[in-house]
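Listed features, source Swiss-Prot:
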- 3-57: domain 'MADS-box' (DOMAIN)
- 84-170: domain 'K-box' (DOMAIN)
- Leu38 to Pro: In strain: cv. Co-1 (VARIANT)
- Lys73 to Met: In strain: cv. Co-1 (VARIANT)
- Met140 to Ile: In strain: cv. Corsacalla-1 (VARIANT)
- Leu160 to Ile: In strain: cv. Kent (VARIANT)
Amino acid sequence: MGRGKIEIKRIENANNRVVTFSKRRNGLVKKAKEITVLCDAKVALIIFASNGKMIDYCCPSMDLGAMLDQYQKLSGKKLWDAKHENLSNEIDRIKKENDSLQLELRHLKGEDIQSLNLKNLMAVEHAIEHGLDKVRDHQMEILISKRRNEKMMAEEQRQLTFQLQQQEMAIASNARGMMMRDHDGQFGYRVQPIQPNLQEKIMSLVID
């Protein structure tokens, strides 16, 4: 007796639904990998769980973005709006421009120049000479600025030295003034006790 046909409908029990999703998901990914290897097919798989988690698989020979682009071209269905297409074109343009600049930089460094013709080599030579002129000009600006700064520092040093000398002279002058005042004060103190004796001697002479 054969198995009865299982009705396909939403599993109400949350735990059973999670278990079934995990099993069926793993089975789908396994089948996608098998058909990729067995049939040399380009396979992509994207699954979104009920909780929003994404599970994806893409064959090793092509990334998912390239596969979606191929799908869009072959099916005629637009997966991206005009804004995204313009953005994609801008990215491609910037990438090509970057590759061109990288190649030009290698040429300026003397690399990969075997394929250049005479006209291109002359253009590279002109670019190098122009770059050298700009480097020399900037180098001269730095040297002039350095000398100017050194001159300013020397002038500041001279002014500081002069101010220091003036301060030292003022301190020395103040010290000499204090020493002279101290000396005068000591002399007046010694003479003071002698003055009464002189007055007594003068008085005795007057009386005699």
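Including glycine, each Cβ sits where the backbone N, Cα and C put it.
Original residues throughout; no substitutions modelled.
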Three-state secondary structure, Lys73 (variant position) (per DSSP): helix
Spatially closest candidate among Lys73, Met140, Leu160, the listed variant positions, to Leu38 (variant position) (Cα to Cα): Lys73
Counts of helix, strand and coil residues, the domain 'K-box' (84-170), according to DSSP: 78 helix, 0 strand, 9 coil
The domain 'MADS-box' (3-57), counted residue by residue under DSSP: helix, strand, coil: 26 helix, 9 strand, 20 coil
Lys73 (variant position): tally of other CB atoms within 10 A of its CB: 9
C-beta crowding around Met140 (variant position), within 10 angstroms: 10
Across the domain 'K-box' (84-170), average pLDDT on the 0 to 100 scale: 89
Integer Cα-Cα distance in angstrom, Met140 (variant position) to Lys73 (variant position): 58
Other CB atoms, at most 10 A from the CB of Leu160 (variant position): 10
Rounded distance in angstrom between the Cα atoms of Lys73 (variant position) and Leu160 (variant position): 80
